[in-house]
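Engineer: Pulled these features from Swiss-Prot for this protein:
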- Glu162 to Ala: Reduced 5-carboxymethoxyuridine formation in tRNAs (MUTAGEN)
- His166 to Ala: Reduced 5-carboxymethoxyuridine formation in tRNAs (MUTAGEN)
- Cys170 to Ala: Reduced 5-carboxymethoxyuridine formation in tRNAs (MUTAGEN)
Amino acid sequence: MFKPELLSPAGTLKNMRYAFAYGADAVYAGQPRYSLRVRNNEFNHENLQLGINEAHALGKKFYVVVNIAPHNAKLKTFIRDLKPVVEMGPDALIMSDPGLIMLVREHFPEMPIHLSVQANAVNWATVKFWQQMGLTRVILSRELSLEEIEEIRNQVPDMEIEIFVHGALCMAYSGRCLLSGYINKRDPNQGTCTNACRWEYNVQEGKEDDVGNIVHKYEPIPVQNVEPTLGIGAPTDKVFMIEEAQRPGEYMTAFEDEHGTYIMNSKDLRAIAHVERLTKMGVHSLKIEGRTKSFYYCARTAQVYRKAIDDAAAGKPFDTSLLETLEGLAHRGYTEGFLRRHTHDDYQNYEYGYSVSDRQQFVGEFTGERKGDLAAVAVKNKFSVGDSLELMTPQGNINFTLEHMENAKGEAMPIAPGDGYTVWLPVPQDLELNYALLMRNFSGETTRNPHGK
């Protein structure tokens, strides 16, 4: 049966290596200055070449993201800066701006181009247009339903399509947001988003003054035990002022229409339950978001979605335990996004803007060093003798209770204190530990309070 590509994020070479070790078929990484993760991008030209070479040596693919919305100044140096990247031999460029796409088609006509999600492709005519422009794949907008994706697949059957299946969602249409730029002059479309949508805001009632400006009313609004009711009833005729917690006294106006108020913090996408249907549709690539995430995130998401894809291709039923495994990653709550239609409160997290897990915490990375039955672990977070742990490897996972660990001198250690320490754990000598990771299973704790009930 047809098997879609599993495409993982690579914010660093280490993330790339873990993604490949745990089953990714391809990774994507940003070109310096021209992608939307310029603040969190390890990749310079040297690392790009290393990554491309390592991917190809493994029979994998490496895509370079060039999806910035450029102003004129960026055009002056674009071809000069891109030429050495093209010469490295990436498998495709991921692009959104029609002008930059035109320049690449003119100067590097053999270079495959994938249309970025930033281009907002939401219908089959758009996909067909970009096919006629010579692109080889379109990454569809996250705002599409399963039925819309299937119609696009049927209308343009000879064009590759790619779908996001996991990771953060943006409050704006395919990430075309102005909020960060408006509040603190960091333009998301130039790769410097500060995730202002995740911040804590206070909402206070305002009023319209004599000349039509929205001004502060200076009267508190009593709010107690309010449940989200978006999509129910008529929109309010009130206007409101938003105050971000770290910017007291700075107010922005907010309105409500028939869709609700746009505040503002989306849950994370988790579409693993739909991998089987997307596979049957013939979607060519299933993509995981997260170029700013950890190597543990890259490893775990690759492992879980690898199994889901393999099971779907083999005709096996969906393994619901994979949903629980993904709960072990810190997240903002999960949603299926727009793949199936929900009420608005299923999309949004109204309680907090940070990522958290009440199932597991990543606590250590096996270094590869061994002393007999002991293996070295570089500690990342605190754990103790008696804890329930999971040892995760590309070959499979093992849950166990930690009964003993030592320091480098062979002295017993009841506690691995935290980042910067190395401890030695008993591990069978025949167990392969390349890319092995260690997680602590919670019992009433969370990653926000990992050692308190």
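Cβ atoms are placed via backbone N, Cα and C, with glycine included.
Modelled residues match the original; the substitutions are not represented.
I'd like to know what surrounds each of these features in this structure.
Structural biologist: Other Cβ atoms within 10 Å of the Cβ of Glu162 (mutagenesis position), summed over all protein chains shown, number 24.
Using a 10 Å radius centred on the Cβ of His166 (mutagenesis position) and all shown protein chains, the other Cβ atoms total 24. Under DSSP, His166 (mutagenesis position) is assigned to a strand (E or B) in the three-state scheme.
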Engineer: Measuring Cα to Cα, how many angstrom lie between Cys170 (mutagenesis position) and Glu162 (mutagenesis position)?
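Structural biologist: The Cα atom of Cys170 (mutagenesis position) is 18 Å away from the Cα atom of Glu162 (mutagenesis position).
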